[in-house]
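Report on one structure; see the data block that follows.
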Amino acid sequence: MTEDQGFSDPEYSAEYSAEYSVSLPSDPDRGVGRTHEISVRNSGSCLCLPRFMRLTFVPESLENLYQTYFKRQRHETLLVLVVFAALFDCYVVVMCAVVFSSDKLAPLMVAGVGLVLDIILFVLCKKGLLPDRVSRKVVPYLLWLLITAQIFSYLGLNFSRAHAASDTVGWQAFFVFSFFITLPLSLSPIVIISVVSCVVHTLVLGVTVAQQQQDELEGMQLLREILANVFLYLCAIIVGIMSYYMADRKHRKAFLEARQSLEVKMNLEEQSQQQENLMLSILPKHVADEMLKDMKKDESQKDQQQFNTMYMYRHENVSILFADIVGFTQLSSACSAQELVKLLNELFARFDKLAAKYHQLRIKILGDCYYCICGLPDYREDHAVCSILMGLAMVEAISYVREKTKTGVDMRVGVHTGTVLGGVLGQKRWQYDVWSTDVTVANKMEAGGIPGRVHISQSTMDCLKGEFDVEPGDGGSRCDYLDEKGIETYLIIASKPEVKKTAQNGLNGSALPNGAPASKPSSPALIETKEPNGSAHASGSTSEEAEEQEAQADNPSFPNPRRRLRLQDLADRVVDASEDEHELNQLLNEALLERESAQVVKKRNTFLLTMRFMDPEMETRYSVEKEKQSGAAFSCSCVVLFCTAMVEILIDPWLMTNYVTFVVGEVLLLILTICSMAAIFPRAFPKKLVAFSSWIDRTRWARNTWAMLAIFILVMANVVDMLSCLQYYMGPYNVTTGIELDGGCMENPKYYNYVAVLSLIATIMLVQVSHMVKLTLMLLVTGAVTAINLYAWCPVFDEYDHKRFQEKDSPMVALEKMQVLSTPGLNGTDSRLPLVPSKYSMTVMMFVMMLSFYYFSRHVEKLARTLFLWKIEVHDQKERVYEMRRWNEALVTNMLPEHVARHFLGSKKRDEELYSQSYDEIGVMFASLPNFADFYTEESINNGGIECLRFLNEIISDFDSLLDNPKFRVITKIKTIGSTYMAASGVTPDVNTNGFTSSSKEEKSDKERWQHLADLADFALAMKDTLTNINNQSFNNFMLRIGMNKGGVLAGVIGARKPHYDIWGNTVNVASRMESTGVMGNIQVVEETQVILREYGFRFVRRGPIFVKGKGELLTFFLKGRDRPAAFPNGSSVTLPHQVVDNP
């Protein structure tokens, strides 16, 4: 059988999981399971304990960490035990000093030495002056030996004249229980040292007292008193074990909460970091921060805004680079759509790496065009140099595509320096873009360039300061725009050897570490893997992997690099699992140490006397905190009453009141216990009782009342027994001899005070009440016993002392000798008793123990409040992290489709990894504002063009708001390109895009399959109506030119480091041509699209054949409207943004 076995108690498991379990986000790539089991230890010295008391964490490393934490927490309670020992020494000093005589010198000196040692030990432990190993391994046992020695020295030196079986039994029981609640040891050693102490104490008393017995009757009385001692010790040990279990469970709960909270926090932080990295790979940080700030605004604040928020910033003196693949059409014809996208993905991933190397901000990828900017958002003086180096590296990088495809592809690069307006437009699918006349110039610089060369403008040339050799570019001869604007252009001469040196010097060594060349040409292989959901993932191997493959081709014995990589990945995951577990445990230990050193309660968050939180709201939250261990606390009261009854029955077996109070009290306490445990085990009790129990747990005054009832029952049982005993054994009063008392409880009345000590123990076990309530209850116990000791039982204790110490004197003479403050006789002899009268010593003992337990209760409440504050702090931290994650997630899903964002947030992706999804039946739409170019100016009246873009932002935002309509839920915005809006329908793989219940395409009719295309056509008509509404309100005359098409596409993301979602294929190209060759104010479609949409009631006008670049002549139609209204899910029409409804 294994050492640890799964814990199978259904009740406990349900409660434990309900208290401690948390929902952890799935994280398959972490490599380590985040669920840890609470098991039962089936070996060791505590095997005799119940299963629920033998808890252990799995794995063993977690249990070891917990034991370190638990002992560290208990180390502070060790100081409490030192205080207990010091109070006991003070008690002995007082008891010896008030009746000082020559025979009291030895116990007085021993107690004084013990007190000094206690103080020294307290200071050493408090200040941390002892080595950690000594403090945790040696001091607990040393303190136990010191306390045990003090008890036995007090027993042997103070009671040397006449020993009794009850001597120091109360103190022994007190310290045995104290060992369980204070010593920073495991349960097994505490049980062992406690049992050893009790056995030795019992044997010493039994042997010593037995030597003084003179007849058989006294022997029977001794036997009953020894058995009473055993029950006192047994009660202290049982309740001590339960208190240890309760403390262990409370700390396990705090530890597990800390562990799981740290796991969740780390997981959320990791996911939040992934989201932030993804977000910042698409948007610059200053734009993303501004967006997050606005997203957190209240809806009321947003409603007060007159216009939609626009995130646009002006950046001056930046260099803009446009790069286009020359021969892309030839390349497209040589590759399938998927192969082409994989090729572009790998190429643009390399460009992204180069962009990071040369401090470029990638703006967008438009088909085969790549453009970026240097000097944004942070200004760089060498922005022009960086852009030139970037262009040269891109020209060199395209060579591997040329070699692989055996085509004449090349790069044409244009660079211009000027001012841009950078930001995002619209409210959905945010993408960072730049606008300005200088951006147009940079675009024309690329168009007027030469393949394989970097074409720069005069403004860029002015920023180079002679860093590169150039030659005239003559761009005006190849581009009418450049010729019209009179822009001088140049071509970079990159053939000279000093270019690499210039690259390093121009970047001050920052871009090219260790003198590495700008780029390294390679011809990597493209690996494709098909996923079950139909998506294709492709990874381009790095240059190092390509070299390995070449080596493998030359040498057949060379190991397969792919297989080695897979094996290495598997080994890395195993190592990562172990490292993650070790890292988490280390972080947990640091977090726990940080908590402990924070001393949160000592920062005056609480009042000094009452220990209540200064914040009333915090105090209210603490007061309603449920205490799951209240049932165990009340069960301790039942154990205490049982042992109390056994002790009293053994001392006085003839007194019937002992039996009656035991039965009645036990029944009442069982009722209280059941009512408290119903909330812990709800399936075992009626619903009404469970509800009542839960109400008690969360209601402070009800908890206090329940606790007071339990202690009141214990006190009344003891008081009734004491008073009944007095009445039963009181004989007739005689003037000469006093009260004649004999038999039963009169033989040793100290035991009734000892059982009161058990009532004090039961009081501090009440975990659901505050230390002030416990103090009140302990004052009740101590006050009741004190009143009986000093008044009702005064003659009882006097008679007991007389029989023990002055057997031959009459009671009146003995009473005279028992005066504590009497002076020595005239003859020089001491006529006082050798001890303080028992009625006073027992009373003082009760008060000392009460003060000790009150001190411990304050410590326990401070710990409980500290754990509560830790819990609140951890909860608040998780809430803050979760809130940030939620906003980041909202921002990320507004930049990428949700299913695509989940793919990239799930695990770390390689830079060249491709996410793609093939679709056979998709609708694509392009909608542009051709006359916006005439509207846009950069005059000062328009704030350099910003106000023009603000108006464009309003138009695009209104288009975006249409997508919130349930009718258009199947439509996905792809992107905006300047003033062109691109959308598609049916590109969400995990949603039934057609809105019908048919599960397979074969089972659907054509009308079902193409419903999303009809929705896209309705969306295009709604965009036209929206623009008309905007024109009417702004007195403008903007017109849309829209093109639509249907067919198959490949949707996916290019570049995992800087993901760019787009769709590719012939369908997209034709839709784009339908827009560019269209007529303003019309929606142009090809014949295949017209045939499908006609079935949905759309009206068309035949335009006729038109020439489309790359496609020849195509028959096209203009979509004019719809005869039948669209079938909206709720029967309502589309509400246009800012629509003004005319009242009849």
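Positions of Cβ are set from backbone N, Cα and C atoms, glycine also.
At each noted site, the model still has the original residue.
Database features (Swiss-Prot):
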BINDING   324-329, 366-368, Arg412, Lys975, 1062-1064, 1069-1073, Lys1109  ATP binding site
BINDING   Asp324, Ile325, Asp368  Mg(2+) 2 binding site
BINDING   Asp324, Asp368  Mg(2+) 1 binding site
MUTAGEN   Lys465 to Arg  Abolishes sumoylation. Abolishes location at cilia in the olfactory epithelium
Take the mean position of the Cβ atoms of Asp324, Ile325, Asp368, the recorded Mg(2+) 2 site. Which other residues of that chain put their Cβ within 8 Å of it?
Ala323, Val326, Phe328, Gly367, Cys369, Tyr370, Met411, Arg412
CA-CA, which of the recorded positions Leu366, Arg412, Lys465, Ile1063, Arg1073 lies nearest Ile325 (Mg(2+) 2 binding site)?
Arg412
Determine the most Cβ-crowded residue among the recorded positions Arg412, Lys465, Arg1073, using a 10 Å radius around each Cβ and all protein chains in the structure.
Arg412
Between the Cα atoms of Leu366 (ATP binding site) and Lys465 (mutagenesis position), find the distance and write it as a whole number of Å.
32
According to DSSP, does Ile325 (Mg(2+) 2 binding site) sit in a helix, a strand, or coil?
strand
If I take the alpha carbons of Arg412 (ATP binding site) and Lys465 (mutagenesis position), what is the distance between them in whole Å?
23
For the binding-site residues Ile325, Leu366, Val1070, which one has the sparsest Cβ surroundings, going by other Cβ atoms within 10 Å?
Leu366
Chain-internal residues near Gly327 (ATP binding site), provided their CB is under 8 angstroms and they sit 6+ positions away:
Thr407, Gly408, Val409, Asp410, Pro451
Round to the nearest Å and give the CA-to-CA distance linking Ile1063 (ATP binding site) with Asp368 (Mg(2+) 2 binding site).
12
Using the alpha carbons only, what distance in Å do you get between Asp324 (ATP binding site) and Lys465 (mutagenesis position) once rounded?
27
Name, in the order they occur in the sequence, the residues of the same chain whose CB lies under 8 A from the CB of Asp368 (Mg(2+) 2 binding site) and which sit 6 or more residues away.
Asp324, Ile325, Phe328, Leu344
Separation of alpha carbons, Val1070 (ATP binding site) and Lys465 (mutagenesis position) (Å):
46
Starting from the Cβ of Asp324 (ATP binding site), draw a 10 Å sphere and report how many other Cβ atoms land inside it.
21
All-chain count of other Cβ atoms within 10 Å of Ile1063 (ATP binding site):
23
